[in-house]
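Inspection log for the structure reproduced underneath, given as structure tokens.
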Amino acid sequence: MNPERSERIEIPVLPLRDVVVYPHMVIPLFVGREKSIRCLEAAMDHDKKIMLVAQKEASTDEPGVNDLFTVGTVASILQMLKLPDGTVKVLVEGLQRARISALSDNGEHFSAKAEYLESPTIDEREQEVLVRTAISQFEGYIKLNKKIPPEVLTSLNSIDDPARLADTIAAHMPLKLADKQSVLEMSDVNERLEYLMAMMESEIDLLQVEKRIRNRVKKQMEKSQREYYLNEQMKAIQKELGEMDDAPDENEALKRKIDAAKMPKEAKEKAEAELQKLKMMSPMSAEATVVRGYIDWMVQVPWNARSKVKKDLRQAQEILDTDHYGLERVKDRILEYLAVQSRVNKIKGPILCLVGPPGVGKTSLGQSIAKATGRKYVRMALGGVRDEAEIRGHRRTYIGSMPGKLIQKMAKVGVKNPLFLLDEIDKMSSDMRGDPASALLEVLDPEQNVAFSDHYLEVDYDLSDVMFVATSNSMNIPAPLLDRMEVIRLSGYTEDEKLNIAKRHLLPKQIERNALKKGELTVDDSAIIGIIRYYTREAGVRGLEREISKLCRKAVKQLLLDKSLKHIEINGDNLHDYLGVQRFDYGRADNENRVGQVTGLAWTEVGGDLLTIETACVPGKGKLTYTGSLGEVMQESIQAALTVVRARAEKLGINPDFYEKRDIHVHVPEGATPKDGPSAGIAMCTALVSCLTGNPVRADVAMTGEITLRGQVLPIGGLKEKLLAAHRGGIKTVLIPFENKRDLEEIPDNVIADLDIHPVKRIEEVLTLALQNEPSGMQVVTAK
């Protein structure tokens, strides 16, 4: 292309807002500013030539000399028309680029001295490649941008001038004002084409992204419209078939419930998927009933609802003290939990296991803990549970399947953080249907129960906010399960504790339950003590409550039969008239010291008890017989005790060959009751020595402890229960292993005061204290 000659001109200047006019471009302009209209009139008076220059800022109403770009387009006015509103419509055609060398404002309009821009010499082969590429790229751009009519491409192919081609492309591109001005200022055609190609590439990328987004939105709209249409069709069909009335749509109600349940993302997706399935089913089908039941359970389970937990320690302590007498260790543990909770907002609920004999208040204590902490109370009885599905639920493939009892109870209580009482956790068993104790491992593990998996729900459920309290009569709980719980032992009550419990709780409760009015019945302390001593022998207070209930019933009967009677007083003297013959003897069962008879102390699931051990020696051939339903451990204790006696036969004055000439029979009465355990060794040994030497055993002495072959006394468990049993039985002197001396701190003071407790290390000390006559020939070292 030959360079154009630079020509200087003087010409009126029309400022344009947001518009850049290129050469060969025909465009209508609406002019409203007075100064601009005068500029058009001046151009019409001369040769109809005018220079169109863009303003730097479109918002400037009255631009100055410095507010215009220096490069514009010289244009020819093709047509000018004045409109009724005072504005002027003018049709112009761009002719050539020009640069302003001097711009002036004569007060009427802008005027400029300008010179046409020249095009530099270029490589025509390179330009041809650029033209082809630009046309191809613009074709791709037009396909994506539906706003540009396809006819533009046809007219573009008919343009032979590369400069005009570039300007036409620029005119149809949605460029910013600065970019349009940059194109106008480029006199080099090749540079202009390259710049436009880069701009087209950027626009094509944006249009492709826009197209993808538009397609996605369109698909979603089509899907939702299709689903709406099909649902309406289905409703119409069902209505025609009589399967659906004009009642509110059940599916919509379920959808609202799902939204209101505030489920976690996984659970909500599962529930919504099941709801979609339900919509496709006939409402009367069996499968629809199953799905509907599943969704009902999903919305009933508390996913987010919590009850407000109390943080007032003093109030909690008052509630626990009012509801329960004693049980200080348990109360302290609950108060410790509340104290930590008051400082830490998110704390995992403790998992406590209350172990103790029946009737000591384990279950009622769970209710009191719930009351003290402000949690809702829910109880699950585990006695006799042997199916794992009771805990984890049944899979939905089974007919009549339901969630496990755990989830059912959570749905019933309606909050995520109740106090959950697992009652009688030691009474579970396993069979071919699984082991529920193993299923509870996940429930009672604070690290795992954040994602408890119920077979029916099929989604994880968070149990970490639940405060679990388990109850048990014994430690006969699987070791892994026991390891996950904090065990708190509840021993039996002392006589004083039972008296206070009866006066504070049991008697008022039974008076109210039997509809006795105030002042109609008085039960003296001596009567309550009489019931405790002569009519009950238990670790708890259930039997005591039954006897008090019996007193109340008899009192009501008396009052109704004898209208003149207004008040009944029961004391120790007339207790026999209401409860009949005394069932137990308080004090020693036997007042005489007897040969071969020893009082041992035993621990049972219902508390401690006195255990009588009898031994008899008869002429024979050294046969050893033991009766009384003794377990293997107790039988081994007898064997060990016999060896200890044989090793000390000479010192004890026993014929060394007694085991060859005499038969020995060891018997523990109440043969129907199985007995076992490792704490009767010293009692067995003492009974054997007494029998073989003829030295009577003191009747006021009871003992507990295992024995080794060297005569050492080993420690035992359940000391508190055993000492309480000795106290109840009227025993005065108790022999315990020396290593159990530290356990005496847990024994009530009144029991310690009433008993003469001797910690012993060796069998020699036991024999010295237990036998009526001190054994001869034995060196005794008293334990300190």
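Heads up, residue numbers simply count up from 1 along the chain you see.
Note that Cβ sites are derived from N, Cα and C of the backbone, with glycine treated the same way.
Residues or ranges marked as active site by Swiss-Prot: Lys722 (among others). Annotated ATP binding site per Swiss-Prot: Gly356, Pro357, Pro358, Gly359, Val360, Gly361, Lys362, Thr363, in sequence order. The annotation domain 'Lon N-terminal' is assigned in Swiss-Prot to 11-204 on the grounds of sequence analysis. Taken from Swiss-Prot, the feature domain 'Lon proteolytic' covers 592-773. Quoted from Swiss-Prot, the note on the mutagenesis of Asp743 to Asn is: No effect.
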The one of Gly356, Pro357, Gly359, Gly361 whose CB sees the fewest other CB atoms within 10 Å, among these binding-site residues: Gly359
Mapped DSSP class for Asp743 (mutagenesis position), helix or strand or coil: helix
Whole-number Å value for how far Lys722 (active site) lies from Lys362 (ATP binding site) (Cα to Cα): 20
Listed in sequence order, residues with CB under 8 A of Val360 (ATP binding site) and six or more positions away: Leu490, Ser491, Gly492, Tyr493, Ala539, Gly540, Val541
Extra residues within 8 Å (Cβ to Cβ centroid of Gly356, Pro357, Pro358, Gly359, Val360, Gly361, Lys362, Thr363), ATP: Leu354, Thr471, Asn473, Leu490, Ala539, Gly540
Overall pLDDT for the domain 'Lon proteolytic' (592-773), taken as the rounded mean: 87
Distance [Cα-Cα, Å, rounded] between Gly359 (ATP binding site) and Asp743 (mutagenesis position): 23
Cα distance (Å, whole number) from Lys722 (active site) to Gly356 (ATP binding site): 13
Rounded to the nearest Å - Cα separation of Asp743 (mutagenesis position) and Gly361 (ATP binding site): 23
Residue pair Thr363 (ATP binding site), Lys722 (active site) - Cα distance, angstrom, rounded: 23
All-chain count of other Cβ atoms within 10 Å of Lys362 (ATP binding site): 26
Pro357, Pro358, Gly361 screened against Lys722 (active site), Cα within 10 Å - retained binding-site residues: none
Which listed residue (Pro358, Lys722, Asp743) has most other Cβ within 10 Å, given these are recorded positions: Lys722
